[in-house]
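K.L.:
This is the structure I have questions about; it appears just below.
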Amino acid sequence: MAGPLSGLRVVELAGIGPGPHAAMILGDLGADVVRIDRPSSVDGISRDAMLRNRRIVTADLKSDQGLELALKLIAKADVLIEGYRPGVTERLGLGPEECAKVNDRLIYARMTGWGQTGPRSQQAGHDINYISLNGILHAIGRGDERPVPPLNLVGDFGGGSMFLLVGILAALWERQSSGKGQVVDAAMVDGSSVLIQMMWAMRATGMWTDTRGANMLDGGAPYYDTYECADGRYVAVGAIEPQFYAAMLAGLGLDAAELPPQNDRARWPELRALLTEAFASHDRDHWGAVFANSDACVTPVLAFGEVHNEPHIIERNTFYEANGGWQPMPAPRFSRTASSQPRPPAATIDIEAVLTDWDG
């Protein structure tokens, strides 16, 4: 694969969620990713688009032969990604110490929800659980309603795979000077906590409260929210700065002199009611056209099925069509070492073929 990580060798122990997502991004950026799957888990691989840009092999890691083959592969790798509960790879004979014996330059990347240590480290959980303990889930939703799960973007991917990737790349950079590998302990509860650092800082200065839906960036401010249009669809409004707010009012045909002051919190309900009435007067596409070339920070809220028709998305080739559906292209983009369009998930190959290739 073309890309800035061309030549990097990655072994991925089969898992779900953020580990495979991190491996996918490494593959998108040119790394040679080999996924070791269980022999009984290969059904449905062609339907999992997250397994793009991989070579897939199978091995029974509980057998002596499977363990031996896996260690041979790891001995030639730069990075190992695993997402099991703490202690599982050690019991398999593939823990950090065992792998370091065959490859002391290996970056051993561990992805868990709770981390390798702590009282919850052996406890099951999902994205919603990890972000429930660090304040994030409590902060998302309307003030008069229960907290709303933000899909599984914040814990699994924002706080999980993204920070796993940061750890891998940082450890690879450090290896250039030390010549040694190390363990990367990436926990979703830790990474997602860093994502919300801005809110902690605002809270420390009195600019954020624990009351959900009452703050500037959580839908509390009427100029940072979504509004329903005449056709039942929605627009997103992010008109925070005065000049953007003024542009929004101009597009709506409203006079600031006749409205409550933008940042008078006591009159936010009144301002919200006026904006709600204005946006409800026309359909979403009308407002999309009105604000298409303005700095009002007003955009249509598109469903998945509409995204690939958005002119900006089309112009940037943000998505490509594959197997009857749409998939995102690799990101970010590089001026000299551009990534190519991803390969679809491949059929399994013999692990010996990869070993021979990596011997070259």
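Heads up, the Cβ atoms here are built off N, Cα and C, so glycines get one too.
Sharing the feature lines straight out of Swiss-Prot:
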BINDING   Arg38, 59-62, 83-85, Arg91, 125-130  substrate binding site
MUTAGEN   Glu82 to Ala  12.5% of wild-type activity
MUTAGEN   Arg91 to Ala  19.9% of wild-type activity
MUTAGEN   Met111 to Pro  5.2% of wild-type activity
MUTAGEN   His126 to Ala  4.5% of wild-type activity
ACT_SITE  His126  active site, proton acceptor
ACT_SITE  Asp156  active site, proton donor
MUTAGEN   Asp190 to Ala  3.3% of wild-type activity
MUTAGEN   Glu241 to Ala  2.1% of wild-type activity
MUTAGEN   Cys297 to Ala  6.2% of wild-type activity
MUTAGEN   His312 to Ala  10.1% of wild-type activity
K.L.:
I'd like to know which of the recorded positions Arg38, Lys62, Met111, Asp190, Cys297 sit within 10 A of Glu82 (mutagenesis position) at the Cα level.
P.N.:
Met111
K.L.:
Could you tally the C-beta atoms, other than its own, that fall within 10 angstroms of the C-beta of Arg38 (substrate binding site)?
P.N.:
14
K.L.:
Compare the C-alpha of Asp156 (active site, proton donor) with the C-alpha of each of the recorded positions Arg38, Arg91, His126, Asp190, and give the closest one.
P.N.:
His126
K.L.:
Hey, of the recorded positions listed (Met111, Ile128, Cys297), which one tops the CB count within 10 A?
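P.N.:
Selected residue: Met111.
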K.L.:
Suppose we draw a 10 Å sphere around the Cβ of Glu82 (mutagenesis position). How many other Cβ atoms does it contain, all chains included?
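P.N.:
The Cβ of Glu82 (mutagenesis position) has 23 Cβ neighbours within 10 Å.
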K.L.:
On a C-alpha basis, identify the one among Met111, Asp190, Glu241, Cys297, His312 that is nearest to Ile128 (substrate binding site); the candidates are the mutagenesis positions.
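P.N.:
That would be Asp190, nearest by Cα distance.
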K.L.:
Among Lys62, His126, His312, all listed as recorded positions, which has the most CB atoms within 10 Å of its CB?
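P.N.:
Most Cβ neighbours within 10 Å: His126.
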K.L.:
Compute the C-alpha separation of Met111 (mutagenesis position) from Arg38 (substrate binding site), stating it in Å without decimals.
P.N.:
19
K.L.:
Is Met111 (mutagenesis position) helix, strand or coil when read with DSSP?
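P.N.:
Assignment for Met111 (mutagenesis position) reads strand.
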K.L.:
I'd like the Cβ neighbour count for Glu241 (mutagenesis position), meaning other Cβ atoms within 10 Å of its Cβ, all protein chains included.
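P.N.:
Result for Glu241 (mutagenesis position): 13 neighbouring Cβ atoms inside 10 Å.
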K.L.:
If you compare CA-to-CA distances from Tyr130 (substrate binding site) to each of the mutagenesis positions Arg91, Asp190, Glu241, Cys297, which comes out shortest?
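P.N.:
Of all the candidates listed, Asp190 is nearest in space.
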